[in-house]
Amino acid sequence: MVNRKWMYIFIQFLLVSSIRSDDDVFEDDEEEVTKGSDDKEEFVPSLFVAPKLSDKSTPNFFDYFPVGSKIGLTWIKSLAKKDDVDSDIAKYNGEWSIGAPTKVSIEGDLGLIVKTKARHHAIAAKLNTPFAFDANTFVVQYDIKFEEGQECGGGYLKLLSEGAEKDLANFQDKTAYTIMFGPDKCGATGKVHLIFRYKNPINGTISEYHANQPTTIGSTYWDDHNTHLFTLVVKPTGEYSVSVDGKSLYYGNMMSDVTPALTPPKQIFDETDLKPVDWDERENIEDESAVKPDDWDENEPQSVVDEAATKPYDWNEEENELIADPEAKKPQDWDEDMDGSWEAPLIDNPACKGLSGCGTWKAPTIKNPKYKGKWIRPKISNPAFKGKWTARLIDNPNYFEPKPFAGLAPITAVGIEMWTMSENILFDNILITSSEEDSSDVAKQTFYVKQKEEYRLAAATGNGNGFFQQIIDATNEKPWLWAVYILCVLLPLVAIGVFCFGKQSKPTPNFAKKSDAYSADDDRVPNLVDDDEEEIIGDEEDDVNQPGPSGSQSNPEPQDEEENAEQQSANSSQSSAAEEEDDEHVVPENEPVKPTEEFAKKSPKNTGGAKRRTARRGD
């Protein structure tokens, strides 16, 4: 019990400490808001510093959109049309520009911006050097900002296969790509695509393989209007990892964590194998020899009127069960030409309240004991049943044992091809390389600086997220955090409630016996009345002891000193005799306890103190 109490005290201490820390956070937030409102300074954007890679770095592509960048130089806008769609939406007529975001946090930091919504957009750029999937790790990284949020649309990159760089002006949805990577959202939740297009070396077909990923990523990346960093790393072993803002989102291996499986089955069903004409797959058939019984009447209804039923004695057939509401009034805007004749709504008839019913009484219906329904022949086992037919298995002529990078075509260009219902989507710092160190270095020089400045801008304009909002945003990315919050808040509260309001242990009475030996107070009557009743009983004792038939009090006659001395001596001798008699009746621990009744017969009766003992147990 002591350990439990200490545990509850410790939990309460942790909870109070957390609340105090939260209060400190909120106080700091309030101070910042107050300071911002009273002493608000104009936000001054920091100056953009161009990222620099080491001299040893040789990225395949890197564009941070420096000042002076224009559409048509590095990035070529598509002039193609989508196939198999209406002509009015077939064109890639979405507008692009290179510029600053609507809210500038870093002066001179530009990006590639989607300027229109509800249109098809396509734009592409040629890599400085092609990326061949051999022994090098593949890394693609970029940051994206949905300034207006995202209702429905993408924000992903397509790493175009070799040959696409020759005609970027005709880049479209059917242009071959090797990897597609990036965010996509339509509705309340989104996903971060990772799709590989892998070539079968046996038959030359190229198929899409989707990486397995979380089903509930949330909507924070699209709806918080902040910049987010997306990074993909694919290693020659087939291992891949997807991270957002430097934190792992999901990971796996091309050989085992894609859908469909990259390795084809060794055996397949023979498509030329056809089911024989006489193959019977019916396990049970109707018994043709069965005959409907003569007493089977299909015309009998399922229920019939209960002829034994009688009308209840309090059934009132003169009253209707429902009547027009007498308090209802026709609406003032009621037009009988348009709405028809107005009728008051029906309500329960108050005259029928408490009765079995009103209106015309009808006998209830019961199940018809003669009902059998439609007769059907029973089922019997099919003697010609051969089982479920399946085509025979043959060796898969297109089977191969894949190697992670063997079926990935070289990448020569990067493109953005998407439909979106939102505008002002900004792409920036697009990097394709074989060096994870380069991607980390670029992120430190670009994204993390931008993230810090965006937070500073939000705080200066009063748009920063509070403590609770950050908690909720975290659950969008990781819904399982709700369980953690409940465990951290609800369980301590329950523990504190049990500790504070749980069942209390009963106090040990101060008159409890410490041994089984008989004691002189075993025959005393327990306290059965409260203090107020004790006072009343005490007063009654005083009244009984008062002399005089009338109950009036008179002053006692004075006694001389000799009489007082004799009285005191007599009282002393009586007290000594009583104590000796009590000692005689005390049972030693090694002797059996005498019955209470026997002891009571031998004990002297004290009639004057009976009421007093009844009033208080311990006296």
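Each Cβ is built from the backbone N, Cα and C atoms, and glycine gets one as well.
Where a substitution is noted, the model still shows the residue that was there originally.
Per Swiss-Prot, Ca(2+) binding site is recorded for Asp109, Asp428, and the stated evidence type is similarity to another entry. Same-chain residues at least 6 positions away in sequence with a Cβ under 8 Å from that of Asp428 (Ca(2+) binding site) are, in sequence order, Tyr64, Phe65, Asp109, Leu110, Gly111, Leu112, Tyr142, Asp143, Ile144, Lys145, Thr227, Thr446.
Summarising the annotation, Swiss-Prot assigns alpha-D-glucoside binding site to Tyr156, Lys158, Tyr177, Asp184, Glu417 and lists similarity to another entry as the type of evidence. With a cut-off of 8 Å between CB atoms and residues at least 6 apart in sequence, the same chain places Thr175, Tyr177, Ile179, Met180, Val414, Gly415, Ile416, Glu417 near Lys158 (alpha-D-glucoside binding site), listed in sequence order.
Under its mutagenesis entries, Swiss-Prot includes Asn203 to Gln with the note: Impairs its biological function; when associated with Q-571. Around the Cβ of Asn203 (mutagenesis position), 9 further Cβ atoms fall within 10 Å across all displayed protein chains. The DSSP secondary structure for Asn203 (mutagenesis position) is coil.
Swiss-Prot documents Asn571 to Gln as a published mutagenesis change and attaches the note Impairs its biological function; when associated with Q-203.
What surrounds the alpha-D-glucoside site, by Cβ distance within 8 Å of the Cβ centroid and not counting Tyr156, Lys158, Tyr177, Asp184, Glu417, is the set Gly154, Leu157, Met180, Phe181, Gly182, His193, Gly415, Ile416, Met418 from the same chain. Annotated pair Asn203 (mutagenesis position) and Tyr156 (alpha-D-glucoside binding site), C-alpha to C-alpha distance, rounded: 30 Å.
Across Tyr156, Lys158, Tyr177, Asp184, Glu417, which the record gives as binding alpha-D-glucoside, the greatest C-alpha separation is 17 Å. Each of the binding-site residues Tyr156, Tyr177 was scored by the number of other CB atoms within 10 Å of its CB, and the largest score is that of Tyr177. Cβ-based neighbour count (10 Å, all protein chains) for Asp184 (alpha-D-glucoside binding site) stands at 18.
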